[in-house]
Every structure is written in structure tokens, then in C-alpha cells.
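Going by Swiss-Prot, these are the annotated features:
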type: ACT_SITE; residues: LYS131; note: active site, proton donor/acceptor
type: BINDING; residues: 10-13, 32-43, ARG47, 83-86, 109-111, LYS131, 151-153; note: NADP(+) binding site
type: BINDING; residues: PRO260; note: substrate binding site
type: MUTAGEN; residues: PHE84 to Val; note: Confers some isoeugenol synthase activity; when associated with Y-87
type: MUTAGEN; residues: ILE87 to Tyr; note: Confers some isoeugenol synthase activity; when associated with V-84
Amino acid sequence: MEKIIIYGGTGYIGKFMVRASLSFSHPTFIYARPLTPDSTPSSVQLREEFRSMGVTIIEGEMEEHEKMVSVLKQVDIVISALPFPMISSQIHIINAIKAAGNIKRFLPSDFGCEEDRIKPLPPFESVLEKKRIIRRAIEAAALPYTYVSANCFGAYFVNYLLHPSPHPNRNDDIVIYGTGETKFVLNYEEDIAKYTIKVACDPRCCNRIVIYRPPKNIISQNELISLWEAKSGLSFKKVHMPDEQLVRLSQELPQPQNIPVSILHSIFVKGDLMSYEMRKDDIEASNLYPELEFTSIDGLLDLFISGRAPPPTLAEFE
């Protein structure tokens, strides 16, 4: 059974990766920054929870090369779930993997769009370029890799688009970006994590791009809103934000506030997630494992109805 280390294992998608790794009985490690007096109680509690489940947590900085090398010599698979602001720091992981010499697979922090095939507005493009640089460094070092394009984190974007969780300042207006007809892919985070752990250990996925594009999870904003209204019994006022407004905001807002609007434009206006055909060498994840199945969008919305969905959060860009 492969030993798996997850960088960013206490972050948003990283938490799902850790739990998925444990669910498949992999010895699981996390490399995380040391806690500080400013660390939140939830951060402390999460680490205690993971330790109680058998996770080995190594605290260290990305610049601690010798420490990382010694840790990597104890594991087989490296998964990076680092957030946007730390994308470039993955070069330290690459250098440590090269020095350790034993790693069977490295999965860099992709998990969103397929960055080598799209060209979004400049603020988001600058983020993707950092990811491309990491990919090229992996290839130049001849490291065994798998690139995962998981598309949209399902619960994250349901929270963002539909704001289903009740709170005092809740606004029942729903913003529709562009016409609302553009198709995108919505995958539940728990499924993304399970498939990622599987592909990380699957010889068929070595040095390949794996795209999570299950046909049943391709949907438009208008379809998603209609499904949610029918399921929740609620009715919403729809406010359209046209293409031109998103482009203007991407130009006028300061960094990093201009990045989220550029992402919204890429997904919901340009349709970048569905803008390319699968290549012969691509692997579509839903065809790989008969014992696994992606949660349908209907099933994802049921999690919100029952109160079992992840709470709202926002990605970090600085």
C-alpha cells in the first residue's frame, strides 16, 4: 500500500484528499506550516482530528530542503493541494523529490481547469502561467507525474452561485454570469479527492492528464438554478452580469480582486472548461473505476437540502 504525503492537507481541498487517502487505507502524511499563536482554533482542532485518525503531520516550511528530502524518503506518492498563493513554491517540492530519488508519482496543485489548453483574461492567465511553469519544471526533471483537471469544486461553486446556506445577511438574488447558457463541469469535492487518490497510485495514469468530466455533471447556470428552485421550493430573482462588465472589472479591480472575476468569466462566459476536445492520450476519470461513481449534481444539491454540504468559503489569491 503506497504511502502518500499531501502538501496543503489542512486546506480546503486538501482535507478531502487526506480523508480519501485514509478511506483507502493508505499510510497518510501531511506536510504543513507550523502552528502559530495566530492559528485559528479550527486549524488546531483539524490537526488533532487528523492525528487521532492516524495521520502523520510534519510541520515545516517549504524552504527547509533537507527536512523535506528526509520526509519524502519515507513515502511513495506526493500530492500538492497548495492554494493559489503558494503555486510557485512547488519548485521546492520538485527539488526535494529529485534529491530523494524514490518518489513514484507527483501530482502538482492543479485540480481546476486544464491550464495548457485555455487562455483566459489576463489576471487569471497570470495564475495559470505559474502552474504551467511548475508543469514544465516537472517534465524537465523527468519526474513521474499525473496532472489532474478536476474542473469546478461542486460544493464550493454551489455555495458561491446559489448561496443556499441561511445566514442573517442572505441575499436571495442570484447572479447569472453572461447568458447563463454556457456549460461547465461540477464535481463534488469528496469525489474529486477519492478519484485523485486512485489515479495517483494507478500505473495507467503515470505521465498522463486525467480529466474529471463525467457527462452527467455537465450543466449550465440556468439549468443549475432551475434544479435548485425545484428542489428547494424557493424562487430567486436573477440578476445578469454581462460579459462586458466582467471584462471591465478584471481591468479595473486591483490585484488580487481581479482574479475571481476573471475566473468567473473563464468558466461561465467563455466556457473554457468545455472548450476543448479530449485528446487520444487524455484519460476521463469516470471511465476508470467501476467501483467508484461521481455524485450527480442532483445528489450534490441533496447534500445542501439535508445540511450535510461543506460550508461556504472563498479561495485565497494572496
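Cβ coordinates come from backbone N, Cα and C, glycine included.
Just the original residues are modelled here, none of the noted substitutions.
Cα spacing between PHE84 (mutagenesis position) and THR40 (NADP(+) binding site): 20 Å, rounded to the nearest whole number. Nearest in space to THR10 (NADP(+) binding site), taking C-alpha to C-alpha distance over the recorded positions ILE87, LYS131, PRO260, is ILE87.
Here the C-alpha separation of ILE87 (mutagenesis position) and ARG47 (NADP(+) binding site) works out to 23 Å.
Comparing THR36 (NADP(+) binding site) with LYS131 (active site, proton donor/acceptor), their Cα atoms are 29 Å apart once rounded. A distance of 26 Å separates the Cα atom of ALA32 (NADP(+) binding site) from that of the residue listed as 'substrate binding site'. Following the DSSP three-state reduction, the secondary structure of THR36 (NADP(+) binding site) is coil. Counting every protein chain shown, 20 other Cβ atoms lie within 10 Å of the Cβ of ILE87 (mutagenesis position).
Put simply, PRO260 is the one of the binding-site residues THR40, ARG47, PRO260 whose Cα lies nearest to the Cα of LYS131 (active site, proton donor/acceptor). In the structure as shown, the Cβ atom of THR40 (NADP(+) binding site) sits within 10 Å of 9 other Cβ atoms.
For MET86 (NADP(+) binding site), applying a Cβ distance below 8 Å and a minimum sequence separation of six or more within one chain yields GLY8, MET62, SER109. Straight-line distance linking the Cα atoms of ARG47 (NADP(+) binding site) and PRO260 (substrate binding site), rounded to a whole number, equals 29 Å.
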